[in-house]
Structures are given as structure tokens and as C-alpha cells.
Amino acid sequence: MSSGANITYASRKRRKPVQKTVKPVPAEGIKSNPSKRHRDRLNTELDRLASLLPFPQDVINKLDKLSVLRLSVSYLRAKSFFDVALKSTPADRSRGQDQCRAQVRDWQDLQEGEFLLQALNGFVLVVTADALVFYASSTIQDYLGFQQSDVIHQSVYELIHTEDRAEFQRQLHWALNPSQCTDSAQGVDETHGLPQPAVYYTPDQLPPENTAFMERCFRCRLRCLLDNSSGFLAMNFQGRLKYLHGQNKKGKDGALLPPQLALFAIATPLQPPSILEIRTKNFIFRTKHKLDFTPIGCDAKGQLILGYTEVELCNKGSGYQFIHAADMLHCAESHIRMIKTGESGMTVFRLLAKHSRWRWVQSNARLIYRNGRPDYIIATQRPLTDEEGREHLQKRSMTLPFMFATGEAVLYEISSPFSPIMDPLPIRTKSNTSRKDWAPQSTPSKDSFHPNSLMSALIQQDESIYLCPPSSPAPLDSHFLMDSMSECGSWQGSFAVASNEALLKHEEIRHTQDVNLTLSGGPSELFPDNKNNDLYSIMRNLGIDFEDIRSMQNEEFFRTDSSGEVDFKDIDITDEILTYVQDSLNNSTLLNSACQQQPVSQHLSCMLQERLQLEQQQQLQQQHPTQTLEPQRQLCQVEVPQHELGQKTKHMQVNGMFASWNPAPPVSFSCPQQERKHYSLFSGLQGTAQEFPYKSEVDSMPYTQNFAPCNQSLLPEHSKGTQLDFPGRDFERSLHPNASNLEDFVSCLQVPENQRHGINSQSAMVSPQAYYAGAMSMYQCQAGPQHTPVDQMQYSPEIPGSQAFLSKFQSPSILNEAYSADLSSIGHLQTAAHLPRLAEAQPLPDITPSGFL
């Protein structure tokens with residue numbers, strides 16, 4: 001600043017430093033210039049001193065030597081003031097140093113001072129009695145455009161309008177009456193450009209510090225680089241005069257001067273901001289870019305919002321690396337529009353902040369010309385909320401292929417190199433996604449694209465920025481998965497008590513799904529209830545893929561080796577099913593209560609096979625009238641999918657006599673006899689040896705796949721005069737009438753419901769003591785102390801067609817030899833051992849009127 005008519009104001013004084021090159025030290029002792037060695041040592045010390053300043057690295061890199069010395073002196077003076085003002089001794093500081101460091105580490109991300117300054121509508125300014133800026137907050141840049149490092153330890157008069165300097169000098173005096181001339185130019189040293197106070201005051205000459213006489217409130221105009229109209233901004237200063245301790249200044253005689261007064265004030269704009277400025281003044285930031293959108297600068301507000309320093313932002317490379325892949329082409333279109341017209345218009349996109357977080361911003365970029373040619377780009381950005389960003393994304397026109405998933409491959413004529421990232425189905429997290437999963441087999445290299453292209457910028461982005469981990473990542477354990485499966489099983493079991501029509505429809509749908517899964521295969525077979533259930537949604541939200549679910553099911557659900565199984569690989573065993581099976585086998589009350597039954601349609605092939613066995617039993621009964629057949633070796637065993645067992649156990653015995661067969665129309669078929677296969681169905685149950693007295697028989701339960709030959713769609717009728725013997729005790733005749741056709745025969749098939757709890761059904765046929773043949777329990781039939789012989793049941797001779805049915809299937813070549821061998825091996829001793837307990841046995845559920853035990 002000069003005097004008279006040649007008055008100048010403050011401007012940006014920072015100079016861009018020259019890039020320094022480190023020269024190698026010569027191997028031999030070559031003589032060098034002593035003055036050069038002195039300059040090198042001085043520059044080294046200045047660089048070390050600059051690194052200790054509490055400023056960002058980008059600011060330090062642009063400081064000249066005088067600015068480094070000026071800011072170093074200002075920092076030391078401020079430190080001395082706080083040491084005295086806070087009244088802390090060196091001993092106290094040493095004791096609390098460790099605690100302060102721990103608190104700084106704990107609250108490193110919480111910059112309370114920055115938040116207070118942002119909430120303040122203005123900036124903090126401390127001016128000494130000799131008009132030097134002792135301190136200015138960093139928010140001075142938002143109002144005046146000057147950096148904090150530009151004004152500290154500079155004359156405040158360089159910032160004040162010439163017409164307001166006298167008023168400002170008057171406010172600095174404690175009595176509002178400075179002894180010198182009001183013309184500030186006369187009190188200025190031409191050599192240093194600083195006002196020289198005439199008198200230094202002692203505390204005895206000054207009023208108390210806390211008096212109202214020390215309060216100040218005035219207005220003046222300050223130099224503003226952001227105002228293009230007048231270049232000045234009217235500010236209101238409100239504060240008070242306080243002692244500036246710890247300066248240790250000396251007078252002309254060398255004596256130590258007492259602390260002098262200084263103005264501590266808050267400068268706020270005199271003109272109140274508009275509503276829009278109040279909302280956005282703390283969020284709008286500006287960035288500077290090259291013509292190819294490479295960032296070369298960012299203001300302090302942008303560094304606070306994005307979290308980057310200016311050096312980190314400028315050394316990254318292309319600016320498109322900070323843009324979301326789905327918004328790259330949208331921003332590229334605005335970039336081209338700006339090159340053609342000079343302004344991009346409002347563009348909404350996602351900007352990458354630090355710590356891999358995306359921020360929605362609304363940007364408007366302009367071209368800045370120099371000498372008639374475009375020089376650089378200034379982009380003004382305003383952060384948006386996530387809701388506002390989604391609204392703009394929905395309104396965005398999709399006529400152009402802006403989305404990467406739809407347009408990027410078309411533009412570059414290649415497949416997407418980040419297909420796992422853009423895949424919407426599997427939501428992966430860092431914990432369960434390895435690096436190999438992200439590396440596709442045909443990933444193009446960086447050299448195959450132009451370094452300034454969008455694809456090159458996309459490839460240079462880190463894959464982790466597109467990962468979306470949950471806010472509270474909880475480790476996935478097997479208990480959570482088991483609970484989800486149990487809830488799913490309970491939900492399925494609630495449908496078991498519905499009406500018969502709904503049950504049959506549900507079974508038909510599930511059987512159709514099982515057939516489709518078996519035919520299609522693949523990862524979908526892990527979900528037998530299709531992909532619309534709650535379990536599948538939970539798996540997707542947790543980021544579990546099909547392989548993880550398969551391994552979890554093998555470890556937590558199966559608990560058995562399924563390497564030799566054929567059709568049991570899709571079994572989804574739950575705790576509910578295992579508990580129900582175990583209770584059903586252990587509970588003896590199942591055999592002591594009368595049950596009510598409901599008819600249910602069965603598959604034709606099972607009925608044909610059962611009817612064949614009934615006729616086979618008739619022949620054996622006629623040959624051995626005193627021999628009791630062992631029912632467990634004559635039962636038609638069919639496979640029941642385990643995922644249907646949870647509902648089937650609510651209607652029938654666990655042995656699976658009547659499973660859910662495919663309700664296909666009856667057709668003629670012929671199946672050859674197959675070899676028996678043994679499956680250990682209950683090997684996973686704990687405590688079976690103590691709870692089941694016949695564990696060996698249960699574990700070795702035969703699984704047979706024997707199909708009877710049949711060349712007609714309907715059952716032939718029985719011949720007249722054919723008798724069927726029932727060897728056993730406490731047997732009564734069937735309450736059902738004899739059937740003359742297939743419909744009547746099917747109606748005799750009874751399936752109990754709610755047998756375990758004794759719940760009465762609404763539409764059921766009550767048979768208190770009727771004992772039917774055709775099904776059996778897992779337990780062997782044990783005899784009771786009382787037994788009463790009953791007469792044998794005979795078929796009515798009036799039924800036509802019975803003899804034709806027997807004559808057709810009594811051929812030795814057609815009958816199953818496996819059953820004949822087992823029947824022949826049954827002895828009278830084994831039957832007699834179980835006869836005493838027959839009185840305790842009650843009617844078994846799934847039995848036809850004609851059959852065997």
C-alpha cells in the first residue's frame with residue numbers, strides 16, 4: 001500500500017514455486033561456490049520450516065520464502081498467546097500432553113472448530129494495536145476471496161477501503177480518540193508500510209478488560225475478490241478489546257512492554273443473504289479443470305465436502321475417475337456441450353468422495369478464455385441429497401444410452417469388463433467376495449484403450465467403490481440360516497390344516513416345481529419353493545450366492561454323506577421335520593386313539609402295485625392260513641421328497657405309504673423289476689439307540705422301486721367267490737362297503753389328519769375299532785395279553801370280475817419274486833412272539849379295506 005493518490009489494495013501474493021530438481025552429489029570432491037552451498041542450506045531449512053506449518057500441503061507448496069517466515073512468526077506468536085491465555089504451565093502441559101493426543105486421535109474426524117466456523121455467518125478477525133492481522137479464520141476466503149495465509153501478519157489497512165481506515169483506527173484505540181492525526185497516511189512508515197503507534201499503555205492507564213467500555217460494534221468496507229461490481233463488501237464488526245498476552249515486545253530502551261490491547265471481532269456481511277444463499281452458502285464449492293476435465297484446483301469448501309486435499313485431487317489424473325460409471329456418458333455429453341457453447345448447463349451426477357462414498361452434486365461448468373482461446377474450466381457444484389439425486393436420475397432422458405449396462409458395450413463394441421459389478425442380482429460384499437470373482441476371463445487391458453477415454457477412466461477406478469456394504473455388517477452364521485428355514489417350515493405347515501382341496505392344489509404345485517427343478521438343474525435347485533419365497537430374498541440381501549447356500553446346506557442341514565444318493569440330493573431337512581418324526585416314533589399314544597379320516601386321491605401306479613400285493617397275500621394266506629405276514633417286508637415303499645415330508649407327516653405315518661404322486665392321467669405302462677436299495681434315512685438323529693428299540697430295523701429300512709406290470713388304465717374287478725384271510729387278533733370287518741369299481745376303491749383309502757393330537761375333523765368317517773390292512777407303522781406289531789380270534793373276511797361272491805382279476809395276475813412269471821422270497825422266509829415263531837401285544841394296537845391310518853398287515 002502506498003500513500004497519496006497511488007493507493008493500492010491487497011491482492012493475491014502467493015507465487016507458484018519453481019520445480020526443484022535434486023542434483024546428484026558428485027563422486028569426487030569437486031569445488032563448489034560457497035554462496036550456493038549457503039543458499040542450498042537455507043532453502044533446506046525453509047522447506048523443513050514450511051512443513052511444520054499448520055496448513056494443507058497444497059497451500060505450503062505455493063508459499064514463497066518470505067511468506068514461510070511470516071507465517072512461522074505468526075504461528076509462534078499465536079502459540080505464545082494461548083499458552084498465557086489458557087493459564088497452563090509447562091508442567092501441566094507435559095502431564096496433559098498424552099491425554100490431549102489420545103483425544104485428538106479419538107476425535108480426529110470430528111473437526112468441531114470447522115463446524116463452528118461453518119455455522120458462523122462470517123469470519124473471526126484479531127487485529128493488534130499497530131493494525132496487524134494477528135489471526136484470521138479460514139472462512140475469510142468464503143467472503144473476501146483471500147486465503148488465510150495471505151492476510152495473516154499483514155496490515156489490515158490493505159483490506160480496508162481508504163474512506164473507512166480512519167474509523168477503523170479510531171475503533172482500535174481504547175478511548176476512541178487516537179492521539180495521532182486521523183489521516184492514516186501520516187502515521188504510516190513508508191519503509192515498512194505499517195502504522196506506528198505513538199504511545200504504549202500500561203495496565204494502570206487502561207480501564208478493566210471486562211468493562212462495557214471495551215465493546216466495539218462498527219462498520220467498514222473490506223476488499224473483496226468475489227465481488228465483480230465494486231470490489232468491496234460492507235462488513236459489520238462486533239467484538240471487544242482484550243489484552244494480547246505473551247507477545248514479549250520491547251520498547252526503544254529495551255524494556256519489556258506490557259500486553260497491549262487488540263480487537264477481537266467477528267466480521268459478518270452487512271447485507272443479509274438471500275434465502276437461497278442461506279441454504280447453499282455452506283455447500284457450494286468450485287473446482288478448476290483443464291480442457292479435458294482433469295482437475296487442477298479445488299477450494300477449501302470442496303476439500304471439506306469431498307475429503308480430498310488439493311494435491312490428492314490433482315494427482316489422480318482424469319476427472320472422469322471421480323464420476324460414477326452410470327453417469328459418465330451423461331457428463332460427457334455436458335462436457336461436449338460446454339466446449340461448443342461455453343457453458344454445460346445444470347448436470348446432476350454422482351461424485352466420488354473420500355472413503356469410497358458417492359455424493360450427488362448439481363454442477364454447472366463454464367469455459368474461461370484467455371487471449372481469445374479457451375484456457376481452463378471452472379465448475380460450480382452444489383451437493384444434493386440422495387432423494388434429490390434419485391429424482392433427477394428418474395427424470396433423466398434415456399433416449400441416449402447413458403447407462404453403462406445398456407450403452408457402454410454398444411459404443412465400444414465390447415462386452416462389459418465389470419459385469420460382476422454391474423450385475424444387479426448378487427449383492428456382494430468385501431467379506432465374501434474374493435479378488436478372483438471380480439476378474440473376468442476376458443478383461444481388456446488398459447493399453448487397449450486411449451488413456452484419455454472414458455473406458456480407460458472406468459478401468460482405472462477401484463472396484464471397491466461400487467461395493468455397497470451394509471451399515472452394520474453382522475457376520476453370517478448358521479443359526480440365522482437355520483432360524484430362517486424354521487420360519488419357512490412353520491409357514492408351510494400352516495397350510496397343512498387347510499381344506500382338502502387347497503392341500504391337493506398345493507401338493508400339485510409343489511410337485512410340478514420339483515419336476516421343473518429336476519429337469520432344469522443348476523443353482524435354482526437349491527430353492528425347491530421357487531425364488532419368490534422369503535428365504536431367497538434374505539439370501540440375496542445378505543449377498544450369499546448359490547455355492548455358499550449349497551455348502552451351508554451340506555454342513556448344517558444334511559449332516560450325512562449324500563454321495564451315494566440319487567434323488568435325495570434336494571432334501572431340505574429342517575428341525576421341525578426331524579422333531580416331528582422323532583416324536584411320532586416315540587409317542588405311543590398314536591396307537592391308542594381313534595382317528596378320523598379324510599379321503600384323498602392317490603396315484604394310480606401305487607394303487608395298482610398295492611392291489612397286486614393284496615392278491616398275492618390272498619394266495620399265501622390260502623396256502624399258510626396260520627402264518628402271519630410281516631407287514632414291514634411287504635409294504636410298497638415309495639420315495640417321498642424330504643421337503644414334502646413336513647406336510648405329509650401331518651396326514652399319515654412316517655413310512656411313506658401314500659406319497660404325493662403326480663396326478664397324471666392313467667396310462668398303460670410296464671416297468672421291470674429293480675433291485676432293492678437300502679437308505680439310512682434316520683442316521684442323523686441323535687439318541688436313536690436309546691429311544692428306538694428297533695433302531696437297526698429303522699436304519700436298514702428297505703427302499704424299493706418295484707413297479708407292477710400293467711397294460712390297462714383301469715383296474716379289473718374281482719371274481720366271485722374269492723376269499724381274503726386276515727390272520728390276526730382283535731380284527732373287525734371293514735365298515736366300508738365293498739367296491740365295485742375304481743371310484744369306490746379309491747374312496748376307501750383313508751388318510752388320518754391330526755392323529756397325534758386327536759383333533760376331530762369336520763367331514764370324517766368314524767371307525768372306533770376298525771382295523772384295516774394296507775399300511776403299517778415303523779414299530780413292529782407286538783402282541784398283548786388278550787387276544788380274541790375273529791373270522792376271516794371274504795369278498796362277496798356277487799362282485800363280478802374278481803376271478804378275472806386274479807387269473808390275470810396269478811401267473812408266476814408276473815408276480816414279484818422278491819416278495820415271494822420274503823414271505824416264504826417268515827416263520828411261525830416270530831409271529832407268535834408278537835401276538836400277545838396285538839390287543840394294544842389300534843387301527844392304523846393308511847389302510848385299504850382289502851390288504852394285509
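Note: Cβ is positioned from N, Cα and C throughout, glycine not excepted.
Taken from Swiss-Prot, the feature domain 'bHLH' applies to 26-79.
Residues or ranges marked as domain 'PAS 1' by Swiss-Prot on the basis of sequence analysis: 116-179.
Taken from Swiss-Prot, the feature domain 'PAS 2' covers 273-340.
What Swiss-Prot lists as domain 'PAC' is 346-384. Tertiary neighbourhood of the domain 'PAC' (346-384): same-chain residues 280, 283-291, 293, 296, 302, 305-308, 321-324, 326-327, 330-331, 334-335, 338-339, 392-393, 396, 462, 464-465, 467, selected by CB-CB distance under 8 Å and a gap of 6+ residues from either end.
Here the residue is the original one, while Swiss-Prot reports the natural variant V497 to A with the comment In strain: Han/Wistar, Han/Wistar-dv, Han/Wistar-siv and Han/Wistar-liv.
Note: the domain 'PAC' (346-384) comprises 0 helix, 32 strand, 7 coil (DSSP; helix = H, G, I, strand = E, B). DSSP labels the residues of the domain 'PAS 2' (273-340) in these numbers: 38 helix, 10 strand, 20 coil. On the 0 to 100 pLDDT scale, the model's mean across the domain 'PAS 2' (273-340) is 83.
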